[in-house]
Amino acid sequence: MKVAKDLVVSLAYQVRTEDGVLVDESPVSAPLDYLHGHGSLISGLETALEGHEVGDKFDVAVGANDAYGQYDENLVQRVPKDVFMGVDELQVGMRFLAETDQGPVPVEITAVEDDHVVVDGNHMLAGQNLKFNVEVVAIREATEEELAHGHVHGAHDHHHDHDHDGCCGGHGHDHGHEHGGEGCCGGKGNGGCGCH
């Protein structure tokens, strides 16, 4: 079976920045499962996987435009500190979901001032070209429920209390390994491992 739309694919991968810094990985023992062709991965990686088979190992370079896009200065904002009422101590590096007209957007605090906080809504890998080392671990047919929901369901029973067709990580689902709240495989703004 070859990687194609509507199939569930299990990937082991490492991703590095152009200068070789490892930013994320998912080993063979805990692969990333995703529904191919549903925007669950960044477009450059999903395109590169098309047609591959179980056991295929390959490297792929994904440019910023096919990953998380270019860095957008308009996504950096200075907001009043009282927006964060209920948070005891605001620190640089803290991440939050900001409610916007387009829905929740992950932001990171980049500066804390006397009465204001500077937040950045860019993905942590925006503007970066990425290098992936990938292994296709498994491929299977998706269930009707997975196709209807637009994402993979884990080994345990998966119930939904939402009415959107979200995808792994991008809308609050977890695929079983840690990305520090961001992740690197997620599709731009609408899914994948990453929140953004």
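Every residue, even glycine, has its Cβ placed from backbone N, Cα and C.
Where a substitution is noted, the model still shows the residue that was there originally.
Feature annotation from Swiss-Prot assigns Ni(2+) binding site to C167, C168, C184, C185, C193, C195.
Predicted-model confidence for the domain 'PPIase FKBP-type' (1-95) is 95, expressed as mean pLDDT. Summarising the annotation, Swiss-Prot assigns domain 'PPIase FKBP-type' to 1-95 and lists sequence analysis as the type of evidence.
Neighbours of I42 (mutagenesis position), defined as other CB atoms within 10 A of its CB across all chains, total 28. In the three-state DSSP reading, I42 (mutagenesis position) counts as coil. Looking at Swiss-Prot, you'll find the mutagenesis I42 to S noted as follows: Decrease in PPIase activity, but has little impact on chaperone activity and interaction with HypB. Almost complete loss of PPIase activity; when associated with Y-132.
F132 (mutagenesis position) carries a strand DSSP state (E or B). Recorded in Swiss-Prot as a mutagenesis result, F132 to Y carries the remark: Almost complete loss of PPIase activity, but has little impact on chaperone activity and interaction with HypB; when associated with S-42.
For F132 (mutagenesis position), applying a Cβ distance below 8 Å and a minimum sequence separation of six or more within one chain yields Y13, Q14, V15, L45, A48, D59, V60, A61, V62.
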